[in-house]
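J.: Take this structure, written in structure tokens, and hold onto it; I'll ask about it next.
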Amino acid sequence: MSDEEHTFETADAGSSATYPMQCSALRKNGFVVIKSRPCKIVDMSTSKTGKHGHAKVHLVAIDIFTGKKLEDLSPSTHNMEVPVVKRNEYQLLDIDDGFLSLMNMDGDTKDDVKAPEGELGDSLQTAFDEGKDLMVTIISAMGEEAAISFKEAARTD
């Protein structure tokens, strides 16, 4: 055994931020990429095969980061990109300069997530100012991250 210390950099092994899926296999409440944005499908309908061509799938989806509504119409046999979406919970340490200071279960800190805007941001700030121990849910897809919800951490008394 050697006494040398080894440090290993973590990497994503070159994995893609999306994967292909046939239109007909997409489902409501699933995720899809429309206009290069990761979206959650809120409504979908299929039109019958016409005289020329394939059955079409009409998708209505909401951008998971901006909340904007996007629509797409595509043949059911075509492939669409589906984003790899991850949800992680972090303990909130601080809110500083519009950014959240977070800690994961391993004790690693993360300071690059923007504080949410609007009602969620206001209620998060209020709960934090009241001294509550908070867990924040962060959703990440296609290189973007955002806080989508928070809850009071369970007490371990």
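The backbone N, Cα and C atoms fix where each Cβ goes, and this holds for glycine too.
At each noted position, the model has the original residue.
Predicted, not measured: the structure shown is a model, and the values here were computed from it.
When I checked Swiss-Prot for this same protein, it listed these features:
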MUTAGEN   CYS39 to Tyr  Temperature-sensitive growth phenotype. Lethal; when associated with L-83 and D-118 or with I-66 and D-118 or with D-118 and I-142 or with L-116 and D-118
MUTAGEN   THR66 to Ile  Temperature-sensitive growth phenotype. Lethal; when associated with Y-39 and D-118
MUTAGEN   PRO116 to Leu  Temperature-sensitive growth phenotype; when associated with D-118. Lethal; when associated with Y-39 and D-118
MUTAGEN   LEU120 to Asn  Lethal; when associated with D-118 and D-124
MUTAGEN   SER140 to Phe  Temperature-sensitive growth phenotype; when associated with D-118. Lethal; when associated with Y-39 and D-118
J.: Measuring Cα to Cα, tell me the gap between SER140 (mutagenesis position) and CYS39 (mutagenesis position) in whole angstrom.
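T.: So the alpha carbons of SER140 (mutagenesis position) and CYS39 (mutagenesis position) sit roughly 12 Å from each other.
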J.: Please report the Cα separation of LEU120 (mutagenesis position) and THR66 (mutagenesis position) in Å, rounded to an integer.
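T.: Each residue's Cα considered, LEU120 (mutagenesis position) and THR66 (mutagenesis position) end up 13 Å apart.
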J.: With Cβ-Cβ distance below 8 Å and at least 6 positions apart along the chain, what are the contacts of THR66 (mutagenesis position)? List them in sequence order.
T.: ARG37
J.: Tally every other Cβ atom lying within 10 Å of the Cβ atom of PRO116 (mutagenesis position).
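T.: That number is 19.
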J.: For a quick check of packing: other C-beta atoms within 10 Å of the C-beta of SER140 (mutagenesis position), how many?
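T.: A 10 Å sphere around the Cβ of SER140 (mutagenesis position) contains 19 other Cβ atoms.
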J.: Rounded to a whole number, how many Å is the Cα of CYS39 (mutagenesis position) away from the Cα of PRO116 (mutagenesis position)?
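T.: Between the alpha carbons of CYS39 (mutagenesis position) and PRO116 (mutagenesis position) there are 18 Å.
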J.: For the mutagenesis positions CYS39, LEU120, which Cβ has the most other Cβ atoms within 10 Å, all shown protein chains included?
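T.: Within the set of mutagenesis positions, the most crowded position is CYS39.
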